[in-house]
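Below: one structure, written as structure tokens.
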Amino acid sequence: MAPWTLWRCCQRVVGWVPVLFITFVVVWSYYAYVVELCVFTIFGNEENGKTVVYLVAFHLFFVMFVWSYWMTIFTSPASPSKEFYLSNSEKERYEKEFSQERQQEILRRAARALPIYTTSASKTIRYCEKCQLIKPDRAHHCSACDSCILKMDHHCPWVNNCVGFSNYKFFLLFLLYSLLYCLFVAATVLEYFIKFWTNELTDTRAKFHVLFLFFVSAMFFISVLSLFSYHCWLVGKNRTTIESFRAPTFSYGPDGNGFSLGCSKNWRQVFGDEKKYWLLPIFSSLGDGCSFPTRLVGMDPEQASVTNQNEYARSSGSNQPFPIKPLSESKNRLLDSESQWLENGAEEGIVKSGTNNHVTVAIEN
């Protein structure tokens with residue numbers, strides 16, 4: 001077996017250690033709460049009504065937590081579609097060229113029909129040498145998964161999976177139900193934690209589980225709260241974790257808010273338009289993960305006119321780094337109804353706005 005193959009196998013095995021740790025803690029918490037607290041402690045003191053209420057509520061949070069955690073782990077990260085791969089002839093020409101300018105020229109021609117509106121910091125086409133494809137907007141190569149991931153947020157060791165377009169909603173729900181699960185356990189255990197701590201109750205076996213259960217649930221609640229709050233802020237801004245540290249580069253320069261459509265629309269991009277699915281770990285995110293609508297940038301009429309002329313002149317040249325027409329020309333429901341397509345030639349697209357004198361800096365999905 002080659003050393004690299006052996007290393008990858010070991011890496012995959014070790015990657016499941018954090019997941020097994022979380023699984024062990026969850027299984028133990030289930031036993032400690034249901035058996036030691038509800039059955040032996042609360043039901044043993046003849047508090048039957050409280051036992052039933054606690055068990056029903058606990059299992060509701062437990063099922064939603066396990067469901068969302070399972071979906072986050074076992075939902076395969078979405079990869080770029082075949083349109084973003086170079087053809088055999090393009091790949092052959094690209095590999096034969098040693099000049100970076102010539103290589104970029106090949107990539108620019110290949111990207112003309114793709115919905116790509118961001119570049120690298122050096123204004124070059126974002127190309128993955130390992131996957132041999134042109135990276136869609138917001139996609140990045142994950143070294144742990146060894147593939148390009150659509151709208152990659154981060155690789156999470158606690159789920160042993162990449163968090164991206166296909167499972168980001170599940171990841172957020174996993175954090176939410178983790179918080180609710182830990183909060184419910186800590187709040188309902190607190191009464192008996194105090195009784196055991198003050199020796200009002202003397203069952204030594206249940207005492208250990210109840211005391212430890214309170215500390216563990218409170219600790220996890222505090223740690224997950226900060227992470228969940230941070231990701232709620234990211235969703236409101238329509239950013240990924242990667243984009244929060246390194247803003248995407250558009251034709252006019254880096255812009256951390258380039259994909260922001262407003263807080264409400266940003267949330268709907270992740271959770272979808274159907275509110276009945278928002279709290280369920282069922283995929284309902286909008287879009288295909290390969291292209292995304294961008295915000296409208298306000299300009300005065302003279303500046304907008306000059307910008308339109310410059311964009312038209314650049315699109316006519318052979319060195320245009322951005323595509324002229326996306327894969328799909330269907331109007332995205334997230335954008336304002338004022339924005340519309342105006343076809344100018346066979347492959348030219350200029351987006352125009354009505355009363356607010358806005359100009360889009362990137363074409364929507």
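The backbone N, Cα and C atoms fix where each Cβ goes, and this holds for glycine too.
Original residues fill every noted site, and no substitution is shown.
As written in Swiss-Prot, here are the features:
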| type | residues | note |
| --- | --- | --- |
| BINDING | Cys128, Cys131, His141, Cys148 | Zn(2+) 1 binding site |
| BINDING | Lys135, His140, His141, Cys142, Ser143 | substrate binding site |
| BINDING | Cys142, Cys145, His155, Cys162 | Zn(2+) 2 binding site |
| DOMAIN | 126-176 | domain 'DHHC' |
| MUTAGEN | Ile22 to Trp | Strongly reduced catalytic activity |
| MUTAGEN | Ser29 to Phe | Strongly reduced catalytic activity. Enhances activity with acyl-CoA with C12 and C14 fatty acid chains |
| MUTAGEN | Asp153 to Ala | Loss of catalytic activity |
| MUTAGEN | His154 to Ala | Loss of catalytic activity |
| MUTAGEN | Cys156 to Ser | Loss of catalytic activity |
| MUTAGEN | Trp158 to Ala | Strongly reduced catalytic activity |
| MUTAGEN | Phe174 to Ala | Strongly reduced catalytic activity |
| MUTAGEN | Tyr181 to Ala | Moderately reduced catalytic activity. Enhances activity with acyl-CoA with C18 and C20 fatty acid chains |
| MUTAGEN | Glu243 to Ala | Mildly reduced catalytic activity |
| MUTAGEN | Phe271 to Ala | Mildly reduced catalytic activity |
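Here the recorded positions are Ser29, Ser143, and the one with the most other Cβ atoms within 10 Å of its Cβ is Ser29. DSSP gives Tyr181 (mutagenesis position) a helix state.
Listed in sequence order, Pro80, His141, Ser147, Cys148 are the same-chain residues six or more apart from Cys131 (Zn(2+) 1 binding site) with CB atoms under 8 A from its CB. In the structure shown, the C-beta of Cys148 has more C-beta neighbours within 10 angstroms than that of any other entry among the recorded positions Ile22, Cys148, Cys156. Ranked by Cβ neighbours within 10 A across all protein chains shown, the mutagenesis positions Trp158, Phe174, Phe271 are led by Phe174. Counting residue by residue with DSSP, the domain 'DHHC' (126-176) contains 9 helix, 16 strand, 26 coil.
On its own chain, Cys142 (substrate binding site) has Pro77, Cys148, Ile149, Met152, His155, Cys162 as residues at least 6 apart in sequence with a Cβ closer than 8 Å to its own Cβ.
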